[in-house]
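Worksheet: the structure to be examined is printed underneath.
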Amino acid sequence: MEPLFPAPFWEVIYGSHLQGNLSLLSPNHSLLPPHLLLNASHGAFLPLGLKVTIVGLYLAVCVGGLLGNCLVMYVILRHTKMKTATNIYIFNLALADTLVLLTLPFQGTDILLGFWPFGNALCKTVIAIDYYNMFTSTFTLTAMSVDRYVAICHPIRALDVRTSSKAQAVNVAIWALASVVGVPVAIMGSAQVEDEEIECLVEIPTPQDYWGPVFAICIFLFSFIVPVLVISVCYSLMIRRLRGVRLLSGSREKDRNLRRITRLVLVVVAVFVGCWTPVQVFVLAQGLGVQPSSETAVAILRFCTALGYVNSCLNPILYAFLDENFKACFRKFCCASALRRDVQVSDRVRSIAKDVALACKTSETVPRPA
């Protein structure tokens, strides 16, 4: 089998030949990752400055996203009051984002060097994580939207359905469902020599003219279109319900909480869709054989890919601004960390002062020579 699709998204949306200019490729050609894209008119590699810019963006997203998502998971695990059904889903989203952020240094190195230097095992791992993240993120956001729908439109039933234990079970089911794609692409993925360069690719079964487009369309439908449609239906029903009723729960305080959490989930979903729509469309187009025809198009596609990963570091920021409980826990964590540093500095100063005082006292008691 000849490799058709480069597996992770930073590779899926591009294709090129080392010994020619960019062109339209039929789906049965070998597609190479973005760092091997050639200048359409000069047959040269894209500028080093562009590579460095994208790699720098990847590293910034990696560091900021890891700090934010790890803090989100810590807060949910640390505080009992944070273990609500919605926050259990948020934990799952943060976990998926953390895993994919850990792959960005490898992806950045791949782009900068122009080849995959990390071997076959890590190639399979990065491929699997990339696809797991795509499916677990969309499935988790769908579950959060359905959870919000039940809370708003069926408040009595929600008392039995919306529990943290059931949310945990849904999270397990989400990862199991994502394995339907994650495991096969990991098996098909491998580090191969393509045009004298080592590339991390996924081998699509033959006939590739058939399975290539099928693969691309299925990924587009089940990882994006279907979840977004379900989410849209849920929020349409919720908006109609919210407009038709002044009080949802009989309590103004509970009602404010319901609306606040619903707004948070809606914003998280909207940001996700905004960040991932461009790259999803380009993935579908590439799977159908359409390739970028200029260096500018290549640059745009690369930044669209980076935008998808930027989404992974935005969620903790949204929680901090839109959810009072997360904001309070984040503030408590930061204040506690600052207090611990102050205490450590104070203890160190006192220790030094004691040592100096003891040294001075010792020098005073030592008899001077006659």
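Every residue gets a Cβ built from N, Cα and C, even glycine.
At each noted position, the model has the original residue.
Because the structure is a prediction, the values reported are computed rather than measured.
According to its DSSP assignment, ASP110 (mutagenesis position) is helical. Record note (Swiss-Prot), mutagenesis ASP110 to Ala: Abolishes G protein-mediated inhibition of adenylate cyclase. No effect on antagonist-mediated inhibition of G protein-mediated signaling. The unchanged residue is displayed.
Annotation of the published mutagenesis TYR309 to Ala in Swiss-Prot: Mildly impairs G protein-mediated inhibition of adenylate cyclase. Abolishes antagonist-mediated inhibition of G protein-mediated signaling; the original residue is retained in the structure shown. Less than 8 angstroms from the CB of TYR309 (mutagenesis position) sit TYR58, VAL61, VAL100, LEU101, LEU104, each of them six or more residues away in the same chain.
In Swiss-Prot, a published mutagenesis experiment is listed as SER337 to Ala, annotated No effect on ligand-mediated internalization; when associated with A-346 and A-351.
Per Swiss-Prot, mutagenesis SER351 to Ala is noted as: No effect on ligand-mediated internalization; when associated with A-337 and A-346.
One entry in Swiss-Prot concerns the mutagenesis experiment SER363 to Ala. Its note says: Impairs ligand-mediated internalization.
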